[in-house]
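Record features, source Swiss-Prot:
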type	residues	note
BINDING	ASP483, ASP485, ASP487, TYR489, GLU494	Ca(2+) binding site
DOMAIN	53-176	domain 'N-terminal Ras-GEF'
DOMAIN	205-436	domain 'Ras-GEF'
DOMAIN	470-505	domain 'EF-hand 1'
MUTAGEN	ARG271 to Glu	Loss of function and transforming activity
Amino acid sequence: MGTLGKAREAPRKPCHGSRAGPKARLEAKSTNSPLPAQPSLAQITQFRMMVSLGHLAKGASLDDLIDSCIQSFDADGNLCRNNQLLQVMLTMHRIIISSAELLQKVMNLYKDALEKNSPGVCLKICYFVRYWITEFWIMFKMDASLTSTMEEFQDLVKANGEETHCHLIDTTQINSRDWSRKLTQRIKSNTSKKRKVSLLFDHLEPEELSEHLTYLEFKSFRRISFSDYQNYLVNSCVKENPTMERSIALCNGISQWVQLMVLSRPTPQLRAEVFIKFIHVAQKLHQLQNFNTLMAVIGGLCHSSISRLKETSSHVPHEINKVLGEMTELLSSCRNYDNYRRAYGECTHFKIPILGVHLKDLISLYEAMPDYLEDGKVNVQKLLALYNHINELVQLQEMAPPLDANKDLVHLLTLSLDLYYTEDEIYELSYAREPRNHRAPPLTPSKPPVVVDWASGVSPKPDPKTISKHVQRMVDSVFKNYDLDQDGYISQEEFEKIAASFPFSFCVMDKDREGLISRDEITAYFMRASSIYSKLGLGFPHNFQETTYLKPTFCDNCAGFLWGVIKQGYRCKDCGMNCHKQCKDLVVFECKKRIKSPAISTENISSVVPMSTLCPLGTKDLLHAPEEGSFIFQNGEIVDHSEESKDRTIMLLGVSSQKISVRLKRTVAHKSTQTESFPWVGGETTPGHFVLSSPRKSAQGALYVHSPASPCPSPALVRKRAFVKWENKESLIKPKPELHLRLRTYQELEQEINTLKADNDALKIQLKYAQKKIESLQLGKSNHVLAQMDHGDSA
């Protein structure tokens, strides 16, 4: 407010709730100086505009404002006075009246001028409408009611035979191509330096990554028009506002991408390296004055799914934590983002604001000041304050970013930032990386110091054409940079390095040539992995049928037991997934139709399935053949959906191939024995991923073969498991004297006892159900026999 706000006498202060007011007030408090705080540029601009408005600044009727706008033109159509009132009135009139109603009032004035035989007034009215069409023609493209009223006005002018007036209000000059070009034209980047940028995340420098994130952010920010801000004010949400939705979704996507890129690394040291890299990216974003992306990156690093990783934080240097603390303090919401507002106000030239903060300021200003004053006059000060605030954001779109963007990397980031993970899935991955300490009390997710949830859950509307365009450009970029011999294939190793920048589900592809990936396969991969593609429902839905299970079965969605005697749950006829009735609509896994095979040999399994998808050796992963058989996906995956083995895992491919369980496994170890431990459990050999060769092969075949490491971490919820059917399991069991078993701890024994008790209770309940069923059948049989006897006696 300052001295400028006190100098004006109005029922309500015009700057209340605006961004400049709190900033100036806080600066005056912090300086402890008798001198008043220096007014900001926005305050000075608003003061000058109010001086130019004269008596209208204190409030005026709507008719007076319209008449003042019309009288701004001379007989030749030139502006004879300042056009600031025209700008404010034509841009902000929707706060108090619709555009169609405003044009209707102007049309009524034209009728009155015709009745009074005032051709000069009619001509000025047409000049005013021409100015409206020329400067704000996008309103006539987007508002159907305004277009309809405009046609009525044109018919009125034509009916009176005024050819000159008809030419002035002609709307055919509006060219739709100009509007579309403005929204899609390329950003004028700095072309002074040309360089080739690596598409590998590990090879990307923080400066390159920050520049390309800034490019994407500015590309999205500059598409938000003046009318988009007005729609947000009127509706108080981003519904039916696609440009603002995309900007918000990009910010949320960057925050999730940062979390998943950290969590995608299997060891604390590697996670710390990614964490440090993003801190350097944040520093570069600060230098570029890109506060919106800076908020997204720091918000992702401060998220509780990352901050809880104690082992990872132990490998982060003190200097990095100090920088994180400084960035957190800069973006803190304390004192209404006072630190950010100070830093933002000191920035000049190119800068990207935190959109959420300024939109909240707009809403506060819109709600705090009334539309009309006590005497029924329009509150011009409110229109002026809102106009200055929005115009300041729009003017930032005209400043070119001081960077050079590589289009290949832009396509890569465009796809990799488009995520669809939920908070629960991210927390599952975090706890899988570093499980909770059982001795410590469970931690509830706390609000991080930097929050990016002002519009969480916003996602862009899917567009198949846009998806296909980005995917094709991404594939072209990959083959241009990595297919050096131009044979149409890239190696598996190169592709996995590229996929390290994509923290979405990694699907195993059926290669046309062993160890090589074709253009069609990589295109299918990106299309399948795209989050918008998934939201479009282009995947395969499940074909669930109510099923009666004859043996203990667990839900694939929640890992819970399917209770009941008959029709306990639902089973997909295509892929074999089992779930509760209440979980049927909550399944997030895509249905992958199977090709049934009566018999699959071990040779086929080992040749088709990557070693990273084979089940690890463990207590509850006993090797047996399911009764219902396995099936092979068309892309080469082998998945076992029988009731015998159910598991929920996250597959991470990257620096090392790793399979992490994030949900409870089924407690039943084997259909024939639930109390016996597997012979190899407790040995000194570290459990891992193995390929088990069949005894029907030659004796020279290796029993255990370690799976090769994959350098592409990509967290996603997938369910992959292979099995081998043994003809004679006794041949593999060594005599007891040869086993070197370690003593089991008290916690392990207690856990096993609890597991067995739970299994026993479940079996008791099933036994009771079975007994009741038998009793009911016996009773029915007895009644049937008695009925037959009675019928015979009566006969």
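Using N, Cα and C of the backbone, Cβ positions are placed for all residues, glycine too.
Original residues only: the substitutions mentioned are not part of this model.
The structure displayed is predicted, hence computed values, not measured ones.
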- Whole-number mean of pLDDT values that fall within the domain 'EF-hand 1' (470-505): 70
- Looking only at ASP483, ASP485, ASP487, GLU494, the binding-site residues on record, which one has the least crowded Cβ, with the fewest other Cβ atoms within 10 Å? ASP485
- Cβ packing number for ARG271 (mutagenesis position), 10 Å threshold: 25
- When the domain 'N-terminal Ras-GEF' (53-176) is classified with DSSP, how many of its residues are helical, how many are strand and how many are coil? 89 helix, 3 strand, 32 coil
- Task: Translate the DSSP assignment of ASP483 (Ca(2+) binding site) into the three-state scheme.
- Result: coil
- Query: Including all protein chains shown, what's the count of other C-beta atoms within 10 A of the C-beta of TYR489 (Ca(2+) binding site)?
  - Reply: 20
